[in-house]
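Per Swiss-Prot, these features apply:
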type: MUTAGEN; residues: Phe15 to Leu; note: Severely decreased cytidine deaminase activity. Loss of mutagenic activity
type: DOMAIN; residues: 23-129; note: domain 'CMP/dCMP-type deaminase'
type: MUTAGEN; residues: His56 to Arg; note: Loss of the cytidine deaminase activity; when associated with Q-58
type: BINDING; residues: His56, Cys87, Cys90; note: Zn(2+) binding site
type: MUTAGEN; residues: Glu58 to Gln; note: Loss of the cytidine deaminase activity; when associated with R-56
type: ACT_SITE; residues: Glu58; note: active site, proton donor
type: MUTAGEN; residues: Asp143 to Ala; note: 10-fold decrease in MCM3AP-binding affinity, loss of relocalization to the nucleus in the presence of MCM3AP, decreased deamination activity to about 33% of the wild-type protein
Amino acid sequence: MDSLLMKQKKFLYHFKNVRWAKGRHETYLCYVVKRRDSATSCSLDFGHLRNKSGCHVELLFLRYISDWDLDPGRCYRVTWFTSWSPCYDCARHVAEFLRWNPNLSLRIFTARLYFCEDRKAEPEGLRRLHRAGVQIGIMTFKDYFYCWNTFVENRERTFKAWEGLHENSVRLTRQLRRILLPLYEVDDLRDAFRMLGF
């Protein structure tokens, strides 16, 4: 477990939603765990993790929360803010974990979409998470602002958006939407474009 708050430079470097994220080989995961009691929710924990050699950050979080001995009679909501979306294998493990813990719901807001050499695997992993009930979204200014004020040692400095934050969020949101679209809708769109001569 890393210290509770991230350094400003580390957060800005790793979470910046730039198109070409050279040199960013680590994945950071900021999390909030809440227990839902009827109409209210109670925060149980928050913090951040980063991948360690040989273990992706998503699996580190699953190990961490598995040690909690969660009450199966209560509902829990976990929210992740990640610098990269999960790889295929991590998505598979997370979906399986949720299947065995139906009282736990997960939302993931990611800064960037991760694609390995096999560009078909990661999108399938995201679809698998979506089918498992995970809400997946791209981080927007509001999410960065929340993270800055919750997870970053900000020394009372206000979060300032970098050039391109909004445009890159919109571009990535469109890309994620295309990935999560049911395949028949994608085929319908392709047919429509063919009919229009595109």
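Using N, Cα and C of the backbone, Cβ positions are placed for all residues, glycine too.
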Which state, by DSSP, holds Glu58 (mutagenesis position): helix, strand or coil?
-> helix
Simplified DSSP label at Cys90 (Zn(2+) binding site) comes out helix
Run through the Cβ atoms and count how many others sit within 10 Å of the one on Cys87 (Zn(2+) binding site).
-> 18
Measuring CB to CB from Glu58 (mutagenesis position), give everything in the same chain under 8 Å that is also at least six residues away in sequence.
-> Thr27, Leu29, Thr82, Pro86, Cys90, His93, Val94
Could you check which of the recorded positions (Phe15, His56, Cys87) sits closest to Asp143 (mutagenesis position), going Cα to Cα?
-> Phe15
One finds that other Cβ atoms within 10 Å of the Cβ of Asp143 (mutagenesis position) number exactly 19
Give me the mean pLDDT over the domain 'CMP/dCMP-type deaminase' (23-129), rounded to a whole number.
-> 90
His56 (mutagenesis position) versus Cys87 (Zn(2+) binding site) - Cα distance in angstrom = 9
Not counting His56, Cys87, Cys90, residues with a CB within 8 A of the CB centroid of the Zn(2+) site are Thr27, Val57, Glu58, Leu59, Pro86, Tyr88, Asp89, Ala91, His93
Which residues, sitting 6 or more apart from His56 (mutagenesis position) on the same chain, put a CB under 8 Å from its CB?
-> Thr27, Pro86, Cys87, Asp89, Cys90
Cβ proximity for Phe15 (mutagenesis position), under 8 A, sequence spacing 6+, ordered by residue number, returns Tyr28, Phe81, Ser83, Ala111, Met139, Tyr144, Cys147
